[in-house]
Structures are given as C-alpha cells and as structure tokens.
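Over in Swiss-Prot, the protein carries these features:
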DOMAIN    23-105  domain 'Chorismate mutase'
MUTAGEN   Arg61 to Lys  It is catalytically catastrophic, but strongly activated by AroG
BINDING   Arg61, Val70, Glu74  chorismate binding site
MUTAGEN   Gly101 to Ala  The catalytic efficiency and the affinity are 5 and 3-fold lower than the wild-type. The activation by AroG is 10-fold lower than the wild-type
MUTAGEN   Arg102 to Ala  The catalytic efficiency and the affinity are slightly modified. The activation by AroG is 2-fold lower than the wild-type
MUTAGEN   Leu103 to Ala  The catalytic efficiency and the affinity are identical to the wild-type. The activation by AroG is 10-fold lower than the wild type
Amino acid sequence: MRPEPPHHENAELAAMNLEMLESQPVPEIDTLREEIDRLDAEILALVKRRAEVSKAIGKARMASGGTRLVHSREMKVIERYSELGPDGKDLAILLLRLGRGRLGH
C-alpha cells in the first residue's frame with residue numbers, strides 16, 4: 001500500500017490539476033462562447049438603433065405638440081418584455097430609459 005502524501009501536497013496537486021483542466025480548451029464551449037459574443041454584438045447594435053429610433057420618435061412627437069412619452073405605449077413595451085419574467089420587465093425599463101432618458105431628470 002502506498003503512503004498518502006501530506007494534506008498540503010494533495011491540495012497542491014488538486015490545484016495543479018484544476019489549472020490544467022481550465023487551460024485546456026473545450027471545443028464545444030469555445031464554439032458556444034463565440035456564438036454568445038456574436039449575439040452580444042448584434043444585441044448591442046440593435047439596442048443602440050432602438051434608442052436612436054425612440055429618440056427620433058420623441059422629438060417628432062414633441063415637435064408636433066405631443067407629450068414626451070406615451071404611458072400606454074411604454075406599458076405595452078413592459079408587458080411584451082415581461083414574457084422573460086421579472087428580469088424582462090427590468091430590461092424593458094432600461095431600454096425605455098435608453099431611448100428617452102430618466103424621467104424627471
């Protein structure tokens with residue numbers, strides 16, 4: 001029977017094994033991460049475009065004597081994003097804020 005190394009050596013070996021595992025790329029994970037990166041780039045571009053369009057709508061509405069925002073419209077946006085759960089509502093509020101700025105500021 002082989003004697004076990006002291007506890008601190010076990011911890012060092014475990015840490016070395018973990019480092020080796022983490023440094024070895026897993027092709028499927030790398031591919032999925034690349035897809036996430038592409039999706040993030042698309043999402044960012046769409047969010048920026050959404051904010052631009054929203055600001056243009058606000059300017060046009062104000063120029064024609066309307067209000068800065070339409071509450072019922074914003075509620076429809078929040079309702080749409082609520083499909084994603086509670087975080088969806090938060091996401092909708094952030095998107096609305098990006099398009100018009102914070103209310104009262």
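Keep in mind that glycine also has a Cβ here, set from the backbone N, Cα and C atoms.
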Just to confirm my parser: what is the rounded mean pLDDT across the domain 'Chorismate mutase' (23-105)? 91
Cα-Cα distance linking Val70 (chorismate binding site) and Arg61 (mutagenesis position), given in Å to the nearest integer: 10
In angstrom units, rounded to an integer, how far apart are the Cα atoms of Gly101 (mutagenesis position) and Glu74 (chorismate binding site)? 13
I'd like to know which of the binding-site residues Val70, Glu74 has the most other Cβ atoms within 10 Å of its Cβ. Glu74
Could you give me three numbers for the domain 'Chorismate mutase' (23-105), the DSSP helix, strand and coil residue counts? 67 helix, 0 strand, 16 coil
Whole number in angstrom, please: the longest C-alpha to C-alpha distance across Arg61, Val70, Glu74 for chorismate. 14
